[in-house]
Amino acid sequence: MMQLPERVEGLHHITVATGSAQGDVDLLVKTLGQRLVKKTMFYDGARPVYHLYFGNELGEPGTLYTTFPVRQAGYTGKRGAGQISAVSYNAPVGTLSWWQEHLIKRAVTVSEVRERFGQKYLSFEHPDCGVGFEIIEQDTDGQFEPWDSPYVPKEVALRGFHSWTATLNRNEEMDSFMRNAWNLKPQGRDGNYQRYAFGNGGAAKVLDVYIDEDERPGTWALGEGQVHHAAFEVADLDVQAALKFDVEGLGYTDFSDRKHRGYFESIYVRTPGGVLFEASVTLGFTHDESPEKLGSEVKVAPQLEGVKDELLRTMNDPIVI
């Protein structure tokens, strides 16, 4: 199979169907020290829900964890094969003991220190909805500048994403897609894990695959407790269009049209492994809020400004920071 030009640059954002907005704030902001950089609404379905964005100071690509708190919709998703199963953050070398103690103080059940691909890490789950997280020790060179959080000292703060892990039953077809269509390069194996990287790797440049032949497929619908999609960065709309054209030419035709998401432009493709990938062009978060005010107000489409208060009452999902 023909290998395409290297158009995908790295991890952009991860989007997760969670439980409650306050549960997300309690974990992402008050425990992990991220900034709530944007509060918007998601309008699909019978009732609106929040779409929340967490990251570093300006929500740079490679730091963005976005959530749909969907508990009120009453549908719980099933985690399983064909999904992102863990989101891993970078932490400075020597800080895992601090993070372990901090998580325990915050009533988060956390693992002992483990090692994979020669790197030490902790694993834990979102206390409110069960989605998987890891904190991995890595040199801070070339990593993202952390948000100056009142909850986490800057010297131990998380510095954007290290990697994401996809759980699959098999990897043959997904391996071909990632190498030939998504320009990921195999980096080696550790047990049932296969590592891939963009370019030479580094912060927000790594994707791991965990093979579990017995794991049942997870659900694709937007249900509480599962990662909905994994978004990857591309430089601009022309690169995005060329990527779609060429990947479809390889036979991977399950692509969406371009979607304007307010803060990025997106196309989606269902991969052979079942994981929903997105190619995302960054537009930024400061066109409707100043940098110092990011995340302070709920933002809605202009045509909905007149009914914003009514929508918020309908959601009935208050946030206290």
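Including glycine, each Cβ sits where the backbone N, Cα and C put it.
Residues or ranges marked as domain 'VOC 1' by Swiss-Prot: 10-138.
Here Swiss-Prot flags 160-282 as domain 'VOC 2'.
Other Cβ atoms within 10 Å of the Cβ of HIS162 (mutagenesis position), summed over all protein chains shown, number 27. Swiss-Prot lists HIS162 to Ala among its mutagenesis entries, and the accompanying note reads: Loss of catalytic activity.
According to Swiss-Prot, the Fe cation binding site annotation covers HIS162, HIS229, GLU278, on the basis of a curator's inference. Around HIS229 (mutagenesis position), the same-chain residues at least 6 positions away in sequence with a Cβ under 8 Å from its Cβ are ILE14, THR15, TYR268, VAL275, LEU276, PHE277, GLU278.
HIS229 (mutagenesis position) carries a strand DSSP state (E or B). Under its mutagenesis annotations, Swiss-Prot gives HIS229 to Ala the following note: Loss of catalytic activity.
Cβ neighbour count for GLU278 (mutagenesis position) (all protein chains, 10 Å cutoff from its Cβ): 23. Looking at Swiss-Prot, the entry for mutagenesis of GLU278 to Ala says: Loss of catalytic activity.
According to DSSP, the domain 'VOC 1' (10-138) comprises 22 helix, 58 strand, 49 coil. Confidence for the domain 'VOC 1' (10-138), expressed as mean pLDDT, is 96.
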